[in-house]
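**Student:** Quick one: structure below, then a few questions.
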Amino acid sequence: MEKQRREESSFQQPPWIPQTPMKPFSPICPYTVEDQYHSSQLEERRFVGNKDMSGLDHLSFGDLLALANTASLIFSGQTPIPTRNTEVMQKGTEEVESLSSVSNNVAEQILKTPEKPKRKKHRPKVRREAKPKREPKPRAPRKSVVTDGQESKTPKRKYVRKKVEVSKDQDATPVESSAAVETSTRPKRLCRRVLDFEAENGENQTNGDIREAGEMESALQEKQLDSGNQELKDCLLSAPSTPKRKRSQGKRKGVQPKKNGSNLEEVDISMAQAAKRRQGPTCCDMNLSGIQYDEQCDYQKMHWLYSPNLQQGGMRYDAICSKVFSGQQHNYVSAFHATCYSSTSQLSANRVLTVEERREGIFQGRQESELNVLSDKIDTPIKKKTTGHARFRNLSSMNKLVEVPEHLTSGYCSKPQQNNKILVDTRVTVSKKKPTKSEKSQTKQKNLLPNLCRFPPSFTGLSPDELWKRRNSIETISELLRLLDINREHSETALVPYTMNSQIVLFGGGAGAIVPVTPVKKPRPRPKVDLDDETDRVWKLLLENINSEGVDGSDEQKAKWWEEERNVFRGRADSFIARMHLVQGDRRFTPWKGSVVDSVVGVFLTQNVSDHLSSSAFMSLASQFPVPFVPSSNFDAGTSSMPSIQITYLDSEETMSSPPDHNHSSVTLKNTQPDEEKDYVPSNETSRSSSEIAISAHESVDKTTDSKEYVDSDRKGSSVEVDKTDEKCRVLNLFPSEDSALTCQHSMVSDAPQNTERAGSSSEIDLEGEYRTSFMKLLQGVQVSLEDSNQVSPNMSPGDCSSEIKGFQSMKEPTKSSVDSSEPGCCSQQDGDVLSCQKPTLKEKGKKVLKEEKKAFDWDCLRREAQARAGIREKTRSTMDTVDWKAIRAADVKEVAETIKSRGMNHKLAERIQGFLDRLVNDHGSIDLEWLRDVPPDKAKEYLLSFNGLGLKSVECVRLLTLHHLAFPVDTNVGRIAVRLGWVPLQPLPESLQLHLLEMYPMLESIQKYLWPRLCKLDQKTLYELHYQMITFGKVFCTKSKPNCNACPMKGECRHFASAFASARLALPSTEKGMGTPDKNPLPLHLPEPFQREQGSEVVQHSEPAKKVTCCEPIIEEPASPEPETAEVSIADIEEAFFEDPEEIPTIRLNMDAFTSNLKKIMEHNKELQDGNMSSALVALTAETASLPMPKLKNISQLRTEHRVYELPDEHPLLAQLEKREPDDPCSYLLAIWTPGETADSIQPSVSTCIFQANGMLCDEETCFSCNSIKETRSQIVRGTILIPCRTAMRGSFPLNGTYFQVNEVFADHASSLNPINVPRELIWELPRRTVYFGTSVPTIFKGLSTEKIQACFWKGYVCVRGFDRKTRGPKPLIARLHFPASKLKGQQANLA
């Protein structure tokens, strides 16, 4: 209804065209910028009206029309007008001429035909063409009824389009007291519901001022309209105006006033409605009262030039725009040309003022520091977001965008009369169509670029002189430059065009200069393992239970396929072990001492670093927090506080205790029969469940070097007999030891123990179906409830700790279970029932479930059950801690981090280690994990994975090397070797990437997923040796970068070597200059043996079809290699070959054995030689020493330093003050002789000579190096450094069974390295000599060595990478005399230069 009233009222009178010139009066907005800037200081505003209407008699209708427009703009805000001085109103006398020209333009614009509006796509309307048009009926104005401070609103009227009807005979309708006069200068148009943002204008008023303003306004309007505006009724348009809906009083209560309390008048300009209809001249972009001022220079120097960088209230331009205009609207405000619709039909609730009132300074209260254009309202669409530009109903909200300092506006206000002409002009662009991408980008660029960079439309077509006059002055530009501050903007909210190439960053972590960013090089894609569905299925079954039914295949065909696959990998493992055994030495299983806690902390330290760094870090912990050393005599058989069964092993010092299940019965283990041939578990043979319980112990093994037998209990096993008066139990099934949870290693009792090999035996109790927990579901956080408490499900959740005992068959009545039923959360059942500790089921919520599940599960239930079943394990010499873990737990984390600082990541690892120890104390009451040896493998894996920082590889290392479970950890060395040898198939590589150019290898989890289903049937000893040989092979031969392929014993089967060899053949030969210079790359690849070459060519042929399919390369014809030409020997050469020169010295070839024996006889019978100086006599003890020159004591190279050392026997007098060598240590104590004249810091021997030596004499000065060297050479005493075997230095205890070290690794005694000991020559004269390779790490020592030298080093030599302090038992760096790294040598030479 309201729309209908507005439509009808707008057509009551035809538009009046003013014909007479207008008298001078101020424009719509006659106040200056300076007045706006100071308006916030006013605290009182009131309206001063002029009741004398005689001043309007001389005005024409056009003047009255303009005056009415001005009055309507003033009173539309419904706020009191403050009293101002009359200075500003006198500035508008020069505007009459411009307004007269405007009135003529208005007449022309009104008579034009309006354009048809564009129909909205989202809301189509049906046009009724055939319906007759209705004549508009004049209607009396309707007073708005105000109830409770709210104006009643008219209902919505149906939308009907009407054409313009002009009637000149209609009279003007008087304006009611509730609304001001509204005149219509446009044809009839549609009325739409609009939003009233009057609340924004109310921010300048307090709630009390707003209520008083409404009352004063209502009373004042009634009084003045009754008395003073009667003369205007005959002149104005008779079209009634629909009063604008007023905001309710309740909405005004939430308006926040400004601090200065000033009121802000509003002018409602319905620009959005005009933009929608696009009705020609009435909606054109024209400022009817100020368009003539657009071309003025001062108008174009307005303060919007400062808008990009100025702020108000802590908000930037961009932030305010995004806040005021919702959605993605692009608000483009142009300060040079805009629209201002002054149609009287769009003005509501207006009042009329006289010219005298205007001249008295009514508008002087408009001094604002912002762009207060005409109103404070912005119309933004709510129902639908648009990407077009926002429509401004009233532009005074742009006040928030600009803030102008007072001293900057003074330059523009130097001419008051000229500055009065300046009006704020705002362009509002309305998008008709959906903007394209190019338009969007252009709009964004316009919004980002400052207005200072744009030229107004009025500048186009002007001469250079005009442009020169209109440009900014030099003073203005200099002032702008002076005020320019890079810190003015907020960097967090700054909008800048982003391009990767022009990005800049702070160098040096924010403390350095701003430099262009260096784009990160995109890494090459990581290759992936070609996994089949069957492998993935078996992998999942193995995670749940190693003895699952489908592990060997779901049908006969799959079972046969798996048997063939496992036979292939068994052959590969045997072949690899055999070859590496010949080169890298004997690395079969020999037990080390150490606790489970040591190994868990050891895997923390070995993550992502080399072994020599991680081993040094653990040695530092043992040195800083040592355990009090207890002699071995104090470690007798461990006892338990409760009555227990003594399980005795032959030739063993260790005993275990278990609860009195069978009344103090004894268990005797019988010896196993030796088996010369290794036996593997067949794929069709029933293997032991992963939940079996095995009682075992570690024992010392007598090591020999001649025997190569493997004694195993795979086939025959060992029997367990339990003698008891009440009942007798026997073991139903004996299972192979390679699947046992814990393996017992024993020595065979023989008459010749030094000729025997290790014999394995185990005592096992079959407890099937226990702890069958899905490991995958633990990782995925899925909880599976138990189906039956008496039936163990393979999907048992980790919240259920159960064990099913059905391995014993009682000959008599069963006895009571030893499990204490009073333990919380545990229940005891007999005859195969489940011992369970059930926890409430958790909901599935991703990662959060994992944390809740770990907290909810009682891991101590595993310990209680293991101790109830196998007894409490006491600390023995074999299971004693290497480090005082209680002291580490109580120490400061910074102290622990400082101890392992050399390893790297010290702070993070120190926190993890202390967190691990804290959890052990909180969960179990003590730092002890020996009970984990009696826990089933699957449960042990789940428990270890629950610790923070332990992954699958780390857990598998602990299980295989410490707990002796069936596992095969895949680290970086194992994964790289498996890929290069072709054990793991890869998905097709990109065309440009070859196998030998791989920088990244597949994920280790995927490699293990492929290998483990094929290696799961191997025994534990084979898996241990295979793992140990592979990680050593990765350090010595198959390094990540520049592997030693020439010396590799596996190059005939290596795909990496085949790819590199094929690439080297196709490569162009190097230049002669390049051939003469030393190459930093590895040695050139030698041709393999004939059979190896065929295998390598097959690999290349297999890889070619894939390339032919995807790669199209030009055919390159390679010429055949020329055949070697046979040298023709001339007749003269043949004759000269048999010509003998009588003056030539003949070469005498001696029999060295006979020569040695004769030399010994001469020395024995000829006593005269012994009377002289024996040190200068030539003594040849063997044929080898007689035929070869004496080797040097020290051979220095860049990567390694070779030292000739003497091997000291255990009974040597030099070892009287040292610790006794461990019986299982394969290495001996060594003595490294110093070169005469050498010092601890000397790198190369001195070549200087003394002046006394020219006369055959030696000086007595102690500082003379040359003379002292000669004296030491002739003396009977030499200096030396003791080298300690690594196993003896660590007292046989180290994490992960000592796999950190090499089997032939020694440590240099730090004390004798600094101060060498004096050794008589007679004590070392007949000792065997060995070679020790000193270096920084094992890979650098063996880099570039031949196969023969590597083999000699492992079998007859030793390696040394660190020193050892015998007092603190901590690691030390090697002194310069033993080895000086090439990197430090280069730095030292550079410093000297």
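Placement of Cβ uses the backbone N, Cα and C atoms for every residue, glycine included.
Where a substitution is noted, the model still shows the residue that was there originally.
Annotations for this protein, taken from Swiss-Prot, read as follows:
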BINDING   Cys1038, Cys1045, Cys1048, Cys1054  [4Fe-4S] cluster binding site
MUTAGEN   Asp971 to Asn  Abolishes the base excision activity, but not the AP lyase activity
MUTAGEN   Asp1309 to Asn  In ros1-2; loss of activity inducing a transcriptional gene silencing
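Each of the listed features needs to be described in terms of its position in the shown structure.
**Tutor:** Long-range neighbours of Cys1054 ([4Fe-4S] cluster binding site) (same chain, six or more residues apart, CB within less than 8 Å of its CB): Arg980, Leu981, Gly982, Cys1045, Cys1048. In the three-state DSSP scheme, Cys1054 ([4Fe-4S] cluster binding site) is classed as coil.
A coil conformation is recorded for Asp971 (mutagenesis position) in the three-state DSSP classification, outside any helix or strand. The local packing around Asp971 (mutagenesis position), expressed as other Cβ atoms within 10 Å of its Cβ over all shown chains, amounts to 19.
Secondary structure from DSSP puts Asp1309 (mutagenesis position) in a beta strand. If you take the C-beta of Asp1309 (mutagenesis position) and look for same-chain residues 6 or more apart in sequence within under 8 angstroms, you find Thr1281, Ile1282, Leu1283, Ile1284, Gly1363, Phe1364, Arg1366.
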**Student:** Around the C-beta of Cys1045 ([4Fe-4S] cluster binding site), how many further C-beta atoms are within 10 angstroms, looking at every protein chain?
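**Tutor:** So the number of other Cβ atoms within 10 Å of Cys1045 ([4Fe-4S] cluster binding site) is 22.
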**Student:** Inside 10 Å of the Cβ of Cys1038 ([4Fe-4S] cluster binding site), count up the other Cβ atoms and send me the figure.
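**Tutor:** Looking across every protein chain shown, the total is 22.
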**Student:** For Cys1048 ([4Fe-4S] cluster binding site), what is the tally of other C-beta atoms lying within 10 angstroms of its C-beta?
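**Tutor:** The Cβ of Cys1048 ([4Fe-4S] cluster binding site) has 22 Cβ neighbours within 10 Å.
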**Student:** Within the same chain, and leaving aside Cys1038, Cys1045, Cys1048, Cys1054, name every residue whose CB is within 8 angstroms of the centroid of the CB atoms belonging to the recorded [4Fe-4S] cluster site, in sequence order.
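**Tutor:** Neighbours found: Arg980, Phe1037, Pro1043, Asn1044, Met1050, Lys1051, His1056, Phe1057.
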**Student:** How big is the Cα-to-Cα gap, in Å, between Asp971 (mutagenesis position) and Cys1038 ([4Fe-4S] cluster binding site)?
**Tutor:** 14
